[in-house]
Amino acid sequence: MEVEPPLYPVAGAAGPQGDEDRHGVPDGPEAPLDELVGAYPNYNEEEEERRYYRRKRLGVVKNVLAASTGVTLTYGVYLGLLQMQLILHYDETYREVKYGNMGLPDIDSKMLMGINVTPIAALLYTPVLIRFFGTKWMMFLAVGIYALFVSTNYWERYYTLVPSAVALGMAIVPLWASMGNYITRMSQKYYEYSHYKEQDEQGPQQRPPRGSHAPYLLVFQAIFYSFFHLSFACAQLPMIYFLNNYLYDLNHTLINVQSCGTKSQGILNGFNKTVLRTLPRSKNLIVVESVLMAVAFLAMLMVLGLCGAAYRPTEEIDLRSVGWGNIFQLPFKHVRDFRLRHLVPFFIYSGFEVLFACTGFALGYGVCSMGLERLAYLLIAYSLGASASSVLGLLGLWLPRSVPLVAGAGLHLLLTLSLFFWAPAPRVLQHSWIFYFVAALWGVGSALNKTGLSTLLGILYEDKERQDFIFTIYHWWQAVAIFVVYLGSSLPMKAKLAVLLVTLVAAAASYLWMEQKLQQGLVPRQPRIPKPQHKVRGYRYLEEDNSDESDMEGEQGQGDCAEDEAPQAGPLGAEPAGPCRKPCPYEQALGGDGPEEQ
């Protein structure tokens, strides 16, 4: 009986073919080592490297799209819910039937105060929170707080609405500061992954040239604001598909309104106290709020699962290791920089113009003349105009960077002057297309303003150790402007337009003055970022260069090393410790060069 041959040949065993396999390669002890453990014969290192960095670039694009979509859904849910609840709570019949003498108007005023007043303190804690949690996790936490605010509207009481509104007010500035930092970091990463060969030639610790990431930053900011401005349109979906079915027409709601536009005083003076024909059933309200809650939860999952980290783990350790006291002080120290001081009026105007579009123009001009049932379509016109015009921020690829900002300011200047002399008659719809046209044009100016400012800050402050401070200052001033608008909501329309006009002119003049100073070669004074102080000296911190060292500090360090004498070889042929590097513990033990003996 013949023995069946083994399925696999035994190494070193002589078979019918001797000590060679079917490819003619010797088997057993004489087999060459390269044939066993060598590289794959068809492996192309350059092609694999190209594919690797292509996947990295696609990952960066995925991060930008996920962050943009998450913020769009979050703000669409937040603005839509807030608008729907304020309209329902305004109707006195709804308040009396649903809530009796609970004092719903007082709760609403406290809720709005929590949303608008709390961000004033954000400058004190935002950089600390971003450095403590990290950029991505700060975004996730802030989006979760927005979802918490949505969930509390299931049970509308003082102890649910007001605390959640205060928490939401605390999360506004951290969300936007971390988002601006995140988009800027993604543009820098995309540059690194696109020019990886240059990075290999220059060395891993060499910073890329100044402004090299600017083209990618322009594209990513245009994508982000194209998505974000759609949130104003998404916020109108509950109004269109649900609330408009219960509203009275303009002949009832505007029966006592005498003047609109530039002649108006406060917010809708004389507006009817009853705006609902029939009261919506509680079951229908729960269904709408459940849909909004599901969308908010989806936004949380998108930020959590699809957004990658903005920094490497070692970079985040370095950013936190400068000291919490320094992190707290650095936003205030950056006021020394004349560029930030010149941009503060633009920061304030950026907050003014968004609130004016959503409250001043939409209510004082649009609703006052066309009725509450057309508010949603007016804001959709603003949203679509702003979203489509965010692409105009790409003009910075071919034109000077001041062109988008100045163009947006010029457009808003013309519209503001026109609104000074426009007082539309109440309950007149013959020229309703003018309202939609003005809203769309205002959206164009808003898009140029937002994309221009965010791109400018990302170009002027591209050091990763400064970006969270800069975007915190930017959005804190926006929050201050929104607080001022909240305080002045009862002013006459002419006073609001005058404040808007003066701020706009001052912002444009201050910005052009800043650009002139930069062209003259005036060097801004920036605070020094302290070096990381690590409690544990691991292998990561024995590298030659510090990942958080600025260019000026690096040049000074190299100059100091050039003056020093060449280090002598240690015992047993130990190699020199390298320029500007302390000896590792092993070298200190061999050479007696530890800190105790210096």
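Here the Cβ of each residue, glycine as well, is placed from N, Cα and C on the backbone.
For the mutagenesis result Asp34 to Ala, the note given in Swiss-Prot is Increases the TLR7 response and decreases the TLR9 response. Enhances interaction with TLR7, TLR8 and TLR13 and TLR7 transport to endolysosomes in presence of single-stranded RNA. Decreases affinity for TLR9 and its transport to endolysosomes in presence of DNA.
What Swiss-Prot says about the mutagenesis result for Leu36 to Ala is this: Increases the TLR7 response and decreases the TLR9 response.
Annotation note: Phe133 (mutagenesis position) sits in a helical segment as assigned by DSSP. For the published mutagenesis Phe133 to Ala or Trp, Swiss-Prot gives the following note: No effect on interaction with TLR3.
Annotation of the mutagenesis experiment Trp137 to Ala in Swiss-Prot: No effect on interaction with TLR3.
In the structure as shown, the Cβ atom of Phe140 (mutagenesis position) sits within 10 Å of 22 other Cβ atoms. The DSSP secondary structure for Phe140 (mutagenesis position) is helix. What Swiss-Prot says about the mutagenesis result for Phe140 to Ala is this: Decreases interaction with TLR3.
Among the mutagenesis entries in Swiss-Prot is Phe140 to Trp, noted as: Increases interaction with TLR3.
In this structure, Ala147 (mutagenesis position) is part of a helix by DSSP. Cβ neighbour count for Ala147 (mutagenesis position) (all protein chains, 10 Å cutoff from its Cβ): 21. For the mutagenesis of Ala147 to Trp, Swiss-Prot gives this note: Decreases interaction with TLR3. The structure shown keeps the original residue.
Packing around Leu148 (mutagenesis position) is summarised by its Cβ count: 15 other Cβ atoms lie within 10 angstroms of its Cβ, all protein chains included. Among the mutagenesis entries in Swiss-Prot is Leu148 to Ala, noted as: No effect on interaction with TLR3.
For the mutagenesis result Leu148 to Trp, the note given in Swiss-Prot is Increases interaction with TLR3.
For the published mutagenesis Ser151 to Ala or Trp, Swiss-Prot gives the following note: Strongly decreases interaction with TLR3.
The annotation that Swiss-Prot gives for the mutagenesis experiment Tyr154 to Ala or Trp reads: Strongly decreases interaction with TLR3. Neighbours of Tyr154 (mutagenesis position), defined as other CB atoms within 10 A of its CB across all chains, total 12. In this structure, Tyr154 (mutagenesis position) belongs to neither helix nor strand by DSSP; it is coil.
Long-range Cβ proximity for Trp155 (mutagenesis position), meaning a same-chain Cβ under 8 A and a gap of 6 or more residues, is found for none. For the mutagenesis result Trp155 to Ala, the note given in Swiss-Prot is Decreases interaction with TLR3.
For the mutagenesis experiment Arg281 to Ala, the note given by Swiss-Prot reads: Strongly decreases interaction with TLR3. In sequence order, no residues are near Arg281 (mutagenesis position), counting only same-chain partners six or more apart with C-beta under 8 A.
For His412 (mutagenesis position), the same-chain residues 6+ apart in sequence whose C-beta sits under 8 angstroms from its C-beta are Glu353, Trp442, Gly445, Asn449, Leu504. His412 (mutagenesis position) falls within a helical segment according to DSSP. For the published mutagenesis His412 to Arg, Swiss-Prot gives the following note: Loss of function in TLR signaling. Impaired in its own transport from endoplasmic reticulum to endosome, lysosome and phagosome. Loss of the interaction with TLR3, TLR7, TLR9 and TLR13 and of the ability to transport them to endolysosome.
Reduced to three states, the DSSP call for Arg281 (mutagenesis position) is coil. Of all the mutagenesis positions in the list Phe133, Trp137, Phe140, the shortest Cα-Cα distance to Ser151 (mutagenesis position) is found for Phe140.
A separation of roughly 15 Å, to the nearest angstrom, links the Cα atoms of Trp137 (mutagenesis position) and Ala147 (mutagenesis position). Long-range Cβ neighbours of Phe133 (mutagenesis position) (same chain, at least 6 residues apart, Cβ-Cβ under 8 Å): Leu141. For the pair Ala147 (mutagenesis position) and Phe140 (mutagenesis position), the Cα-Cα distance reads 11 Å.
Of the listed mutagenesis positions Trp137, Ser151, the Cβ environment within 10 Å is emptiest of other Cβ atoms at Ser151.
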